[in-house]
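One structure below.
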Amino acid sequence: MDALEKGAVTSGPAPRGRPSRGRPPKLQRSRGAGRGLEKPPHLAALVLARGGSKGIPLKNIKRLAGVPLIGWVLRAALDAGVFQSVWVSTDHDEIENVAKQFGAQVHRRSSETSKDSSTSLDAIVEFLNYHNEVDIVGNIQATSPCLHPTDLQKVAEMIREEGYDSVFSVVRRHQFRWSEIQKGVREVTEPLNLNPAKRPRRQDWDGELYENGSFYFAKRHLIEMGYLQGGKMAYYEMRAEHSVDIDVDIDWPIAEQRVLRFGYFGKEKLKEIKLLVCNIDGCLTNGHIYVSGDQKEIISYDVKDAIGISLLKKSGIEVRLISERACSKQTLSALKLDCKTEVSVSDKLATVDEWRKEMGLCWKEVAYLGNEVSDEECLKRVGLSAVPADACSGAQKAVGYICKCSGGRGAIREFAEHIFLLIEKVNNSCQK
């Protein structure tokens, strides 16, 4: 992270004694429009994602819970519906491609603002220099994957309706702070925010507010003065479970578990999965075919995947297998998975559609695990899709979840666990 992303949010102290800029923003005329037509100030979401991350190489597009890291915040920003434009500022081709796949526009960051010494403010000012239409910038941190559209909607309202010049995100923490011991300077520690003789209980103390770095919104005039926090300021308090930041490797597994339980998965309301269709070759198996001396076909699969299938079935999810290859009856029988299977399939989408109708399901209740070009249409159509880690690039682009495991090496079990977590989210949302 650069200086701002680590919390140094200005190049100097915020202006003091400056008159409050609390007046609602003036409406601006649409450029190129006829007289009398007005529009609100242009609010742009801007995600800074350079390719030279030192903590975790290319972390901005590393898969978190099967989704490129940057994808989580882009999904939230686009679905919030409050931005006139959503941008990613980057100097890297791969990050640019991922950003466009999620529907964001791309600003190619210059080498001058892509250095290790460059600050977020440098990159934001550069962006504004190229985009005169932008009046307000919502700088959203790529490393905050639990961000929800509702957070952004409320902040946009604070800026547009309540007249704030800048709003930044905070989280409430109940942590006692102590001074640092420095040899030759301070030999003992002292409490900074408590009286040890009267230690408060958590429920008796409001705690303190800390910046969590999730986002910084500021008006153009403030940014051009060199600040992201100033003028009429306000904080936006995020829920603790949504306050996640990824900086080093140790943060990754913690963030992954948090995002699976508290992350934003899109506008579509999650439905409980009732049917999982899995491609045999390259998903259930590793795609290798062995031929014995007597010309018999031999394939193998991971016991973990068999257990995953069993767990799915016990939870009430039908599991069916599909293949475009002509697998022999002996081979299918030897699998001993007790799943309905269709082989020699030339049109997988038609077959899955037939199964769906047979079970009286909508597409949102169907999950699909595939790995080949022939699986792409199914992957795009179903409610929940995934591919093994070694799937072809076309299939990877068509899905929302990419397994860490390869085909025939635990991908089904991993996807099953993912399905169970999503079912838990559905049940929790219903209870609420």
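Keep in mind that glycine also has a Cβ here, set from the backbone N, Cα and C atoms.
Here the original residues are kept at every noted site.
The Cβ neighbour count for Arg199 (mutagenesis position), using a 10 Å radius over every protein chain in view, is 11. Summarising the annotation, Swiss-Prot assigns active site to Arg199.
Under DSSP, Ser120 (substrate binding site) is assigned to a helix (H, G or I) in the three-state scheme. Look at Swiss-Prot and you will find Arg50, Asn60, Arg109, Ser118, Ser120, Gln141 tagged as substrate binding site.
Under DSSP, Pro196 (mutagenesis position) is assigned to a helix (H, G or I) in the three-state scheme. The Cβ of Pro196 (mutagenesis position) has no same-chain neighbour under 8 Å that is 6 or more residues away in sequence. While the structure shown retains the original residue, Swiss-Prot records the mutagenesis experiment Pro196 to Ala with this note: Does not affect the nuclear localization.
Sequence-distant neighbours of Lys198 (mutagenesis position) (same chain, 6+ residues apart, CB-CB distance under 8 A): none. Here Swiss-Prot notes a mutagenesis experiment, Lys198 to Ala, with the remark: Abolishes the nuclear localization but does not affect the enzyme activity; when associated with A-201.
In Swiss-Prot, a mutagenesis experiment is listed as Arg199 to Ala, annotated with the note Abolishes both the nuclear localization and the enzyme activity.
With a cut-off of 8 Å between CB atoms and residues at least 6 apart in sequence, the same chain places Leu194 near Pro200 (mutagenesis position), listed in sequence order. As a published mutagenesis entry, Pro200 to Ala appears in Swiss-Prot alongside the note: Does not affect neither the nuclear localization nor the enzyme activity.
Taking Cβ-Cβ distances under 8 Å and a sequence separation of 6 or more, Arg201 (mutagenesis position) has no neighbours in its chain. Arg201 to Ala appears in Swiss-Prot as a mutagenesis experiment; the accompanying note says: Abolishes the nuclear localization but does not affect the enzyme activity; when associated with A-198.
As a published mutagenesis entry, Arg202 to Ala appears in Swiss-Prot alongside the note: Does not strongly affect the nuclear localization but strongly affects the enzyme activity. The Cβ of Arg202 (mutagenesis position) lies under 8 Å from the Cβ of His174, each of which sits 6+ residues away along the same chain.
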- When neighbour density is defined as the number of other C-beta atoms within 10 angstroms of a residue's C-beta, which of the binding-site residues Arg50, Arg109 has the lowest density? Arg50
- Integer Å value for the Cα distance linking Arg50 (substrate binding site) with Arg199 (mutagenesis position) is 44
- Look up Arg201 (mutagenesis position) in the DSSP assignment and report helix, strand or coil. coil
- Cβ proximity for Asn60 (substrate binding site), under 8 A, sequence spacing 6+, ordered by residue number, returns Ala49, Arg50, Gly51, Ser53, Pro68, Leu69, Ile70, Thr90, Ile95, Ala142, Thr143
